[in-house]
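Trainee: Here's a structure for you.
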Amino acid sequence: MTQRLELQKLLNAAPVGARQWRVIICCFLVVMLDGFDTAAIGFIAPDIRSHWQLTAGDLAPLFGAGLLGLTAGALLCGPLSDRFGRKRVIEFCVALFGLFSLLSAFAPDLQMLVFLRFLTGLGLGGAMPNTITMTSEYLPARRRGALVTLMFCGFTLGSAFGGVVSAQLVPLIGWHGILVLGGVLPLILAVALVPLLPESPRWQIRRQLPQATIARTVGAITGERYNDTHFWLDEPAAGAKGSISQLFAGRQLAITLMLWVVFFMSLLIIYLLSSWMPTLLNHRGIDLQHASWVTAAFQIGGTFGALLLGVLMDRFNPYRVLALSYGLGAVCIVMIGLSENGLWLMALAIFGTGIGISGSQVGLNALTATLYPTQSRATGVSWSNAVGRCGAIVGSLSGGVMMAMNFSFDTLFFVIAVPAVVSAVMLILLTLAVRNPTSVPAALPSAGIVNK
């Protein structure tokens, strides 16, 4: 007699095993290399500027092109992942950004480098959201928030590592060598992912793959053998309209739009600080080596904040936790501007900003994965990240604009604090929106993040 097993209930009843930790580690390494690239470009920018005798304004297209590619990659690869699978898309995207990062090292001029940074961004933008989706779909409800944020700490650690390593190695190997390093490592990882990274069992069920294939995938997670078993998902079947339209179906529209505002504002801050902080500090007379350590405090704070918020989000109302965190982040941003004459006080304020802003962004990614069902989850996460990348483009460009307008140091950071306040307000409104049971799809009952 065929037994029927609901996948999420099965995952919830089992401990987190070796197969799930393998997925977490693989995805951790992917986002770590993404973080490395994000930070490295900010630290090699002064060397590129000197190499081609550019102005600060000339660097804006370099930052903007990569972020435009990130946006396009997220928009394209979310629906592709929902159709062709998480594993294939992640592997392809990692190989893509590795290849074009390597080619960027040999760009003959700024125009070609800008073009290659756009192509690098396509791979980066497609990989990151799908790692969130993949990790989320492998985990039991009780551990999902904490473990997805743990996985995404790879981004903040990669950013901290990329900044410090770039600052130390640029005098030795130049900006070309940093881009070679940033290209070779993803290519090695892409090859390793082929045998190491399994496919999502939720995607396999939703795409109606043979039950024997699903049984092997699930058996590798639980350590059990499943003969004559039918696996199913306790969520609505995919509709005819496709995964994109489901983001805006009924009252889901309000939740999607509010999420997008938070993503836009949050990544605006993160990329503005990541791209321009070394230049801003250098402009204040701080040498690049010291600037790298001070800027690394932002990413280290983000790692600490992500781990802390992941635990708090699993225990308390996640929307309120993130709203409070963004509010505290806004206060710390203001403190950066008020501490321009005290390097250690500035580093402490930047560390606090990392906790409140970068840490919250990691938590926001984990939260978003719970708000959409399997058939539209990768699209929902990817499109939210794509909107966030639009904010990142605005942030990376606005840093140069504010410097050109000769904003004072404290005024500049007062302006940067405004998006953090907006994010906090939107999350408070999201708390009200998700109280309505008709607002959220059936992904929430099995989500690892609950309202209290």
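Cβ from N, Cα, C; glycine included.
On a predicted model such as this, the values are computed, not experimentally measured, just so you know.
Relevant sequence annotations retrieved from Swiss-Prot are reproduced here:
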type: MUTAGEN; residues: Asp82 to Ala; note: Loss of activity
type: MUTAGEN; residues: Val311 to Trp; note: Loss of activity
type: MUTAGEN; residues: Asp314 to Ala; note: Loss of activity
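I'd like to know what surrounds each of these features in this structure.
Mentor: The DSSP secondary structure for Asp82 (mutagenesis position) is helix.
Taking the Cβ of Val311 (mutagenesis position) as centre and 10 Å as the limit, one finds 14 other Cβ atoms among all the protein chains shown.
Secondary structure at Asp314 (mutagenesis position), taken from DSSP and collapsed to helix, strand or coil, is helix. Around Asp314 (mutagenesis position), taking its Cβ as the centre, 21 other Cβ atoms fall within 10 Å, counting all chains.
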Trainee: Rounded to a whole angstrom, what is the C-alpha distance between Val311 (mutagenesis position) and Asp82 (mutagenesis position)?
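Mentor: Spelling it out, the Cα of Val311 (mutagenesis position) and the Cα of Asp82 (mutagenesis position) are 29 Å apart.
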Trainee: Between Asp82 (mutagenesis position) and Asp314 (mutagenesis position), how many Å separate their Cα atoms?
Mentor: 26
Trainee: I'd like the Cβ neighbour count for Asp82 (mutagenesis position), meaning other Cβ atoms within 10 Å of its Cβ, all protein chains included.
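Mentor: Excluding its own Cβ, the number within 10 Å is 29.
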